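Enquirer: Let me begin by handing over the structure; questions about it come next.
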Amino acid sequence: MLKRCNFKNQVKYFQSDFEQLIRQHPEKIIILDFYATWCGPCKAIAPLYKELATTHKGIIFCKVDVDEAEDLCSKYDVKMMPTFIFTKNGDAIEALEGCVEDELRQKVLEHVSAQ
C-alpha cells in the first residue's frame, strides 16, 4: 500500500495508485520510503523522515509497505529495508539503502536546492 505522508493529519491513504500520483505531479520529486512494520531500522529512521516531510513541502514524501506493495518493490528493485527511492516522473533518480540518516538528509537538501 502506498501512503502519502501528510503529517498534519498523520498519514493519508491513497485510493489511487502510484501512476496516478506521478501523473498529478510530473515535475515534482517523489521520495518513496520502502519500509516494513516489523523492521527495526525502518522504525529508527521514521522520525527523521517525518521531520523532512514536514519541513520540505516542495517534495512529496510517501511510505510504501513492502509487505503490501510487491509491484513497486519489484519496479524499483528493492532488496532491503528501509530503501529510499527518489523519483521524478516515475523514474528513479537516486536510491539510498539502510538507516542512513545523514545521507538521507543531505540528498533531500540537494533536491530541494535544485528545484
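Placement of Cβ uses the backbone N, Cα and C atoms for every residue, glycine included.
Keep in mind that this structure shows the original residues, not the substituted ones.
Among the features that Swiss-Prot reports, domain 'Thioredoxin' is placed at 2-114, with the record citing sequence analysis. Among the mutagenesis experiments that Swiss-Prot reports, Cys39 to Ser is described with the note: In nu517; abolishes the calcium flux to the cytoplasm in the ASJ sensory neurons in response to the removal of a nitric oxide stimulus. No defect in P.aeruginosa avoidance. Taken from Swiss-Prot, the feature active site, nucleophile covers Cys39, Cys42. Among the mutagenesis entries in Swiss-Prot is Cys73 to Ser, noted as: Elimination of the nitric oxide-evoked calcium flux to the cytoplasm in ASJ sensory neurons. Defect in avoidance of P.aeruginosa.
Can you tell me where each of these features sits in the structure?
Expert: For the domain 'Thioredoxin' (2-114), residue counts in helix, strand and coil come to 43 helix, 33 strand, 37 coil, using DSSP.
Long-range C-beta contacts of Cys39 (mutagenesis position), restricted to its own chain and to partners at least six residues apart, with a cutoff below 8 Å, comprise Met81, Pro82.
Long-range Cβ contacts of Cys42 (active site, nucleophile) within its own chain (separation 6+, distance under 8 Å): Asp33, Tyr35, Ala36, Met81, Pro82, Cys99.
Take the CB of Cys73 (mutagenesis position) and look out to 10 A: across all protein chains shown you find 19 other CB atoms.
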Enquirer: Looking at the domain 'Thioredoxin' (2-114) alone, can you tell me the average pLDDT?
Expert: 86
